[in-house]
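I have placed the structure first, in the form of structure tokens, so that the comments after it can refer back to it.
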Amino acid sequence: MYIYWILLGLAIATEITGTLSMKWASVSEGNGGFILMLVMISLSYIFLSFAVKKIALGVAYALWEGIGILFITLFSVLLFDESLSLMKIAGLTTLVAGIVLIKSGTRKARKPELEVNHGAV
């Protein structure tokens, strides 16, 4: 089961890299950023598609998108001098709270109990 969480982590990391490279491509010369964006976002969807084999789709997608937005925003501030207003901080805080609630509200499906037949009476 852990491999699927690792795949989800890879999906998140490649989504962050792909989205940041989109911004990098828009402010720099050449096509390197666009190529990196295409490769990373493609890999992100591939990793996500494998992760949802064992992780609930709603949970996987919420984590993928939510954690992606959080880190893309933080890296955009650090790398591209974008602003981080109080309203953005409040939104990110709400996002993190939502991710925690979605993850904590997910239960594993119970395995069906085996019926024991002690013989016909």
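Including glycine, each Cβ sits where the backbone N, Cα and C put it.
The shown structure was predicted, so the numbers you read here are calculated from the model rather than taken from an experiment.
TYR4 to Leu appears in Swiss-Prot as a published mutagenesis result, with the remark: Decrease in spermidine excretion. When secondary structure is read from DSSP and collapsed to three states, TYR4 (mutagenesis position) falls in the helix class.
Counting every protein chain shown, 14 other Cβ atoms lie within 10 Å of the Cβ of TRP5 (mutagenesis position). For the published mutagenesis TRP5 to Leu, Swiss-Prot gives the following note: Decrease in spermidine excretion.
In Swiss-Prot, a published mutagenesis experiment is listed as GLU15 to Gln, annotated Decrease in spermidine excretion. GLU15 (mutagenesis position) is surrounded by 24 other CB atoms, counting those within 10 A of its CB over all protein chains shown.
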Item to check | Nonlocal residues around TYR4 (mutagenesis position), in sequence order (Cβ under 8 Å, 6 or more apart) | outcome: PHE50, ALA51, LYS53, LYS54, ILE55
